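Read through the structure below, which is laid out as structure tokens, and then see the notes.
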Amino acid sequence: MRALWIVAVLLVGVEGSLVEFETLMMKIAGRSGISYYSSYGCYCGAGGQGWPQDASDRCCFEHDCCYAKLTGCDPTTDVYTYRQEDGEIVCGEDDPCGTQICECDKAAAICFRNSMDTYDYKYLQFSPENCQGESQPC
């Protein structure tokens, strides 16, 4: 319970869809994006370069690519809505940017869920020095 309280306090300063993304991660993947993916491999967390280290890191790479394709949207501050219907997440259609961001986040959460068996703790807190070289194109 104390851990949940700490996470809640940390999220107070986080704006926009980052909060929604964490909630989607918990609903779809059943684990915290902050705890497991905020600093994982070469692409999970801030920045990203080189080649994804495993399937979980590839989810982050694809998520970054999805965000990069958005025009006129800011995934860090734009908020979105979604609902659950018959166990499926349905992104709200009230805002075009919000819908696109939600779809990116939903795809990433599904990807993380599907790649849990490849998660390797050796890539948690992975040094950026290991991510040198040319980045893979989206």
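Placement of Cβ uses the backbone N, Cα and C atoms for every residue, glycine included.
This is the original sequence, none of the listed changes applied.
Secondary structure at Gln136 (mutagenesis position), taken from DSSP and collapsed to helix, strand or coil, is coil. In sequence order, Gly50, Trp51, Pro52, Phe61 are the residues near Gln136 (mutagenesis position), counting only same-chain partners six or more apart with C-beta under 8 A. Here the residue is the original one, but Swiss-Prot notes a mutagenesis experiment at this spot, Gln136 to Lys: No change in analgesic activity.
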